[in-house]
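Participant: I'd like to ask some things about the structure below.
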Amino acid sequence: MKTQEIEKKVRQQDAQVLAQGYSPAIRAMEIAAIVSFVSLEVALVYRLWGTPYAGTWLLLSAVLLGYLAADFVSGFVHWMGDTWGSTEMPVLGKALIRPFREHHVDEKAITRHDFVETNGNNCLISLPVAIIALCLPMSGPGWVFCASFLGAMIFWVMATNQFHKWSHMDSPPALVGFLQRVHLILPPDHHRIHHTKPYNKYYCITVGWMNKPLTMVHFFPTAERLITWATGLLPRQDDIGAEAARALVVAAGGSEAPVVQAAKELLTQATVQEKPASTRP
């Protein structure tokens, strides 16, 4: 099925209804998440500052690898939010999935969000990792690197939606525009690829460096086919409507990658149990 035919089948939710889903309770939760996140990151920096193992190269490598990891994490979370779940789910639907649905029907809405609404969700999902990083022992270079890497990764994860917001602004600040042009943060033209119906590619939105490698290995399409095969769930049904979602699955069905076939065989073998031998004489 041609892409144009699939685009005609797309049916999205109402932008105003989605925007109204941002409740005072969700905002209070996001404020608490931001305060908690900043407190944990400051505590982690304090611990790292006092260790003799935190060398310059160790910290720089942790920051760079953390940036790449954050880009991948942003893509994975973005893919999960775009592809699975529903706005009607308890708690998660309004707090986490709703913003993904709103963004596809009103992509400029994010430019009207303040700091809390823009960054609160990412602070919230980063809290468990921040606690783990803070609890790691600082008894050697390896542990210090792990703590630094995790701390850097979640810092960039926290900044992801801010970079994402800037990529949708018509006139971002001058320094931001420069960083976008040299592709040190997410550039608007690069992100535009994702905002082409049916919104099924280029999910990484911290900087976008991981988009091409993940596209080359068919990472997200492979994951979708395996999940659909194993569970029967239809990817993007809540985002673009059941008809368009089914059309996408049918269009992709004829080009199944060998790795998907192999994974299906392994899963089948793992789930099929042999019948116990009869003990009757």
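Heads up, the Cβ atoms here are built off N, Cα and C, so glycines get one too.
Substitutions noted, but not modelled.
OK, Swiss-Prot features for this one:
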type    : residues      : note
MUTAGEN : His78 to Ala  : Impaired carotenoid synthesis caused by loss of plasmanylethanolamine desaturase activity
MUTAGEN : His103 to Ala : Impaired carotenoid synthesis caused by loss of plasmanylethanolamine desaturase activity
MUTAGEN : His104 to Ala : Impaired carotenoid synthesis caused by loss of plasmanylethanolamine desaturase activity
MUTAGEN : His183 to Ala : No effect on plasmanylethanolamine desaturase activity
MUTAGEN : His190 to Ala : No effect on plasmanylethanolamine desaturase activity
MUTAGEN : His218 to Ala : No effect on plasmanylethanolamine desaturase activity
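Are these features on the surface or tucked inside, and what touches them?
Facilitator: A C-beta separation below 8 Å, combined with a sequence spacing of at least six in one chain, links His78 (mutagenesis position) to Phe100, Tyr203, Cys204, Ile205.
When Cβ atoms from all protein chains are considered, those within 10 Å of His103 (mutagenesis position) total 21, not counting its own.
The number of other Cβ atoms within 10 Å of the Cβ belonging to His104 (mutagenesis position), over all protein chains shown, comes to 21.
Of all the Cβ atoms in the protein chains shown, 13 others lie within 10 Å of the Cβ of His183 (mutagenesis position). Secondary structure from DSSP puts His183 (mutagenesis position) in coil.
According to DSSP, His190 (mutagenesis position) sits within a helical segment.
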Participant: Work out how many Å separate His183 (mutagenesis position) and His190 (mutagenesis position) at their Cα atoms, rounded off.
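Facilitator: So the alpha carbons of His183 (mutagenesis position) and His190 (mutagenesis position) sit roughly 9 Å from each other.
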Participant: In angstrom units, rounded to an integer, how far apart are the Cα atoms of His218 (mutagenesis position) and His190 (mutagenesis position)?
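Facilitator: Pair distance, Cα basis, whole Å: 18 Å.
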Participant: When DSSP is mapped onto helix/strand/coil, what comes out for His103 (mutagenesis position)?
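Facilitator: Once the DSSP labels are grouped into three classes, His103 (mutagenesis position) ends up as helix.
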Participant: Enumerate same-chain residues with a sequence separation of six or more from His190 (mutagenesis position) and a Cβ-Cβ distance below 8 A; give 'none' if the list is empty.
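Facilitator: Ser167, His183, Tyr202, Gly208, Asn211 - these are the non-local Cβ neighbours of His190 (mutagenesis position), listed in sequence order.
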